[in-house]
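Engineer: Take a look at what Swiss-Prot says about it:
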- G4 to S: In temperature-sensitive allele (VARIANT)
- 6-58: domain 'HTH cro/C1-type' (DOMAIN)
- A19 to V: In temperature-sensitive allele (VARIANT)
- L78 to V: In temperature-sensitive allele (VARIANT)
Amino acid sequence: MIGGRLKSLRGKRTQEEIASHIGVSRARYSHYENGRSEPDYDTLQKLADYFQVTTDYLLTGKDKKSDDDMFSDPDLQLAYRDMQDFSPESKQQAIEFINYLKEKEKNRKPKNK
């Protein structure tokens with residue numbers, strides 16, 4: 001049930017804090033947690049974004065294999081968030097630099113003899 005997952009994800013945050021962030025009243029958010037109502041798709045997506053989980057996780061408790069799995073490292077999460085504000089040119093440069101580092105790393109690994 002989505003309510004239990006929302007309660008667990010909320011942790012020490014208040015219902016008011018989360019409700020404000022996703023644009024619903026505290027009472028409405030409370031209804032989601034208590035199973036009295038289900039969020040619509042847009043609200044579900046906002047909740048998933050806020051908690052940094054997939055909508056699949058919120059709905060089923062299971063995360064299908066997704067790009068989110070690649071971001072378990074906090075440093076990578078931060079880098080990804082920072083890149084969201086980059087211009088298209090800067091994003092392209094970042095991608096090219098990452099590809100350069102990937103090639104460099106591949107060439108550093110010792111080959112099996």
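Along the chain as shown, the residues are counted starting at 1.
Positions of Cβ are set from backbone N, Cα and C atoms, glycine also.
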Engineer: What are the DSSP helix, strand and coil residue counts for the domain 'HTH cro/C1-type' (6-58)?
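Structural biologist: The composition, in the requested order, is 37 helix, 0 strand, 16 coil.
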Engineer: Give the distance between the Cα atoms of L78 (variant position) and G4 (variant position), rounded to the nearest whole Å.
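Structural biologist: About 28 Å separate the Cα atoms of these two residues.
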Engineer: Would you mind reading off the Cα separation of G4 (variant position) from A19 (variant position), to the nearest angstrom?
Structural biologist: 16
Engineer: Quick one, of the variant positions A19, L78, which Cβ has the fewest other Cβ within 10 Å?
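Structural biologist: Among the variant positions A19, L78, the lowest count of other Cβ atoms within 10 Å belongs to L78.
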